[in-house]
Amino acid sequence: MGKGDPKKPRGKMSSYAFFVQTCREEHKKKHPDASVNFSEFSKKCSERWKTMSAKEKGKFEDMAKADKARYEREMKTYIPPKGETKKKFKDPNAPKRPPSAFFLFCSEYRPKIKGEHPGLSIGDVAKKLGEMWNNTAADDKQPYEKKAAKLKEKYEKDIAAYRAKGKPDAAKKGVVKAEKSKKKKEEEDDEEDEEDEEEEEEEEDEDEEEDDDDE
């Protein structure tokens, strides 16, 4: 990914993110010359957040609401630079892209890693999962690969039916075209799958973080 547009509004922050920012500022004031062990610091913040009352969290939730309003207001007036591709519209009724074997593996092991290391960031959790997958034997990967292959097969049937709705000839043409360029299509699909999975993982992690905020 290239560098983003510097004029693009800063992303909105969650109540927990504001809390961590405040903790960091407090730590800097108390220990201006001390270096921070980020992993240890994150863990302490996470533990402290979980013991806070709803009233104590209220201040940070108000900050998050105000920041969300600021972000939405700025995005209304933000004009993307020329040449920047807009994200293609996704029909909510379209069949959902199937997860890859790695994504299925991540879904199974992510909660375990988060439970063992509650202070880890989204990026560190993803890195750990990647290392685990790379160190997994081919035989142990097979159940995930078989499940992913079945889901992909089902998706291809579902998407063909979805695209053929209202276009009777499209299904026939689609089958012939798919046979001719199946390899190319699979490569393109795999690339898109990876992008979608990254987005889905981020969304899942953000949702989980927001759930922690609400507790």
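Using the three backbone atoms N, Cα and C, a Cβ is placed for every residue, glycine included.
The feature heparin binding site is assigned by Swiss-Prot to Gly2, Lys3, Gly4, Asp5, Pro6, Lys7, Lys8, Pro9, Arg10, with similarity to another entry given as support. Cβ neighbours of Lys8 (heparin binding site) (same chain, under 8 Å, six or more residues apart in sequence): Tyr78, Pro80.
Counting every protein chain shown, 16 other Cβ atoms lie within 10 Å of the Cβ of Cys23 (mutagenesis position). Among the mutagenesis results in Swiss-Prot, Cys23 to Ser has the note: No effect on nuclear localization. Decreases interaction with BCN1 and impairs in autophagy induction. Abolishes cytokine-stimulating activity and no effect on chemoattractant activity; when associated with S-45. The residue drawn here is the original one.
Quoted from Swiss-Prot, the note on mutagenesis experiment Phe103 to Ala is: Disrupts association with chromatin; when associated A-38 and A-122. Phe103 (mutagenesis position) falls within a helix when secondary structure is assigned with DSSP.
Here Swiss-Prot notes a mutagenesis experiment, Cys106 to Ala, with the remark: Disrupts interaction with TLR4:LY96 receptor complex and abolishes TNF release from macrophages.
Listed in Swiss-Prot is the mutagenesis experiment Cys106 to Ser, annotated as follows: Abolishes cytokine-stimulating activity; no effect on chemoattractant activity; impaired nuclear and enhanced cytoplasmic localization, retained activity in autophagy regulation.
Minimal Cβ crowding within 10 Å, among the recorded positions Pro6, Arg10, Phe103, Cys106, is found at Pro6.
The two recorded residues Pro6 (heparin binding site) and Cys106 (mutagenesis position) have their Cα atoms spaced 33 Å from each other.
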